[in-house]
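S.K.: Right, I'll just put the structure down here and ask away after.
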Amino acid sequence: MNVEEMKKIAAKEALKFIEDDMVIGLGTGSTTAYFIKLLGEKLKRGEISDIVGVPTSYQAKLLAIEHDIPIASLDQVDAIDVAVDGADEVDPNLNLIKGRGAALTMEKIIEYRAGTFIVLVDERKLVDYLCQKMPVPIEVIPQAWKAIIEELSIFNAKAELRMGVNKDGPVITDNGNFIIDAKFPRIDDPLDMEIELNTIPGVIENGIFADIADIVIVGTREGVKKLER
């Protein structure tokens, strides 16, 4: 089973948690894109009804529209029943690093408020500790990026401004901000680090999601594995 197949089986498993009349937070990224597609197909077949999606990004919004999923913004709903999203890393306590899609701020706002937060990953994303493989994305005010990189040196982080791939200059978030990717030696206390990074002036939000995931669905070569807090 290849990586894309692992993503697909994780996305399919997440559909089991979706019921009629739910408000669903729709995450960002390649694994969640499979979930949105499958959710739209299930809706079209009449196997589920009266759902509303709350997208965490323009990518999620456009995918939901493409697959005929009714959508609303966060301020148009009273509550979010379940949120489904991917992650860049998952540690043994189900703490996460997220934000490679540069949508981490709205993801955290929506997923923090969800009754149940379900994370979809393939087996490569499981790590012994956060920052083992991936940096922590940090959304920052554009004018502050250089000062914040200097501040991050206190944590022995190797930090750099994320540059665009198909555009000149830095990546711009949906909120009009920049992204700094900070690689720390290791993160032993994710909650403490998450809070501390957000105290730096100019930081909007960071990609550590500590103590927030309820269920992690892992696509593996052998099939689906479910981890719960």
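Backbone N, Cα and C define each Cβ position, glycine as well.
Positions annotated as substrate binding site by Swiss-Prot: THR28, GLY29, SER30, THR31, ASP85, GLY86, ALA87, ASP88, LYS98, GLY99, ARG100, GLY101, LYS125. Annotation of the mutagenesis experiment ARG100 to Ala in Swiss-Prot: 2-fold decrease in the catalytic efficiency and strong decrease in the binding affinity. Quoted from Swiss-Prot, the note on the mutagenesis of GLU107 to Gln is: Loss of activity. Annotated active site, proton acceptor per Swiss-Prot: GLU107, in sequence order. Looking at Swiss-Prot, the entry for mutagenesis of LYS125 to Ala says: 2-fold decrease in the catalytic efficiency and strong decrease in the binding affinity. Record note (Swiss-Prot) on the mutagenesis of ASP168 to Asn: Almost the same catalytic efficiency and binding affinity than wild-type.
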S.K.: What does the structure give for the C-alpha distance between ASP85 (substrate binding site) and ARG100 (mutagenesis position)? Integer Å is fine.
M.R.: 12
S.K.: Can you list, in sequence order, the residues of the same chain other than THR28, GLY29, SER30, THR31, ASP85, GLY86, ALA87, ASP88, LYS98, GLY99, ARG100, GLY101, LYS125 whose CB lies within 8 Å of the CB centroid of the substrate site?
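M.R.: Checked against the 8 Å cutoff, the neighbours are GLY27, THR32.
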S.K.: Cα within 10 Å of GLU107 (mutagenesis position): which of the recorded positions LYS98, ARG100, LYS125, ASP168 qualify?
M.R.: LYS98
S.K.: Roughly how many Å lie between the Cα atoms of LYS98 (substrate binding site) and LYS125 (mutagenesis position), rounded to a whole value?
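M.R.: Cα of LYS98 (substrate binding site) to Cα of LYS125 (mutagenesis position) measures 11 Å after rounding.
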S.K.: List, in sequence order, the same-chain residues at least six positions removed whose CB sits under 8 Å from that of THR28 (substrate binding site)?
M.R.: THR56, SER57, GLN59, ALA60, ASP85, GLY86, GLY101, ALA103, GLU107
S.K.: Check the recorded positions ALA87, LYS98, ARG100, LYS125, ASP168 for other C-beta atoms within 10 angstroms of each C-beta and report the one with the most.
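M.R.: Ranked by Cβ atoms within 10 Å, first place goes to LYS98.
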